[in-house]
Amino acid sequence: MTEDLFGDLQDDTILAHLDNPAEDTSRFPALLAELNDLLRGELSRLGVDPAHSLEIVVAICKHLGGGQVYIPRGQALDSLIRDLRIWNDFNGRNVSELTTRYGVTFNTVYKAIRRMRRLKYRQYQPSLL
């Protein structure tokens with residue numbers, strides 16, 4: 001009942017289009033070195049011992065390694081940072097103060113709080129599907 005459906009197929013031309021895995025892994029040490037250098041500079045700028053940069057790189061690799069990660073920049077990054085700051089400063093009764101401090105509308109503050117609550121909720125409550 002079992003038949004080899006592709007027994008006569010010997011066309012290996014598709015293999016010529018595959019990337020060389022050895023070439024792919026060569027860029028990762030350079031990326032990690034660049035990340036380490038960036039962290040050393042930022043830690044020094046903040047007055048923290050730059051020797052901790054490698055520990056941070058290792059922690060990032062252990063947490064995010066093996067997966068695809070989107071790192072925002074530009075307006076998306078600015079909005080996310082603003083929302084995080086609003087969330088950190090929010091105490092449940094200071095929405096009006098936050099609108100003034102960050103120069104945004106009430107609606108923007110409420111959206112930021114809702115967004116951060118959703119992210120925190122997902123962090124602690126994984127999807128069941």
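Keep in mind that glycine also has a Cβ here, set from the backbone N, Cα and C atoms.
Worth saying up front: this structure is predicted, and the values here are computed from it rather than measured.
According to Swiss-Prot, the mutagenesis experiment Gly65 to Met, Asn, Arg, Thr or Val carries the following note: Complete loss of DNA-binding and transcription activation ability. Cβ neighbours of Gly65 (mutagenesis position) (same chain, under 8 Å, six or more residues apart in sequence): none.
A sphere of 10 angstroms centred on the C-beta of Gly66 (mutagenesis position) encloses 6 other C-beta atoms. One mutagenesis experiment catalogued in Swiss-Prot, Gly66 to Ala, His, Leu, Pro or Arg, is accompanied by this note: Complete loss of DNA-binding and transcription activation ability.
Looking at Swiss-Prot, the entry for mutagenesis of Gln68 to Gly, Phe, Ile, Leu, Lys, Pro or Arg says: Complete loss of DNA-binding and transcription activation ability. Sequence-distant neighbours of Gln68 (mutagenesis position) (same chain, 6+ apart, CB under 8 A from its CB) do not exist here.
While the structure shown retains the original residue, Swiss-Prot records the mutagenesis experiment Gly74 to Phe or Trp with this note: Partial loss of DNA-binding and transcription activation ability. Mapped onto three states, the DSSP output places Gly74 (mutagenesis position) in coil. For Gly74 (mutagenesis position), the number of other Cβ atoms no farther than 10 Å from its own Cβ, over all displayed protein chains, is 7.
What Swiss-Prot says about the mutagenesis result for Gly74 to Ile, Ser, Thr or Tyr is this: Partial loss of DNA-binding and transcription activation ability.
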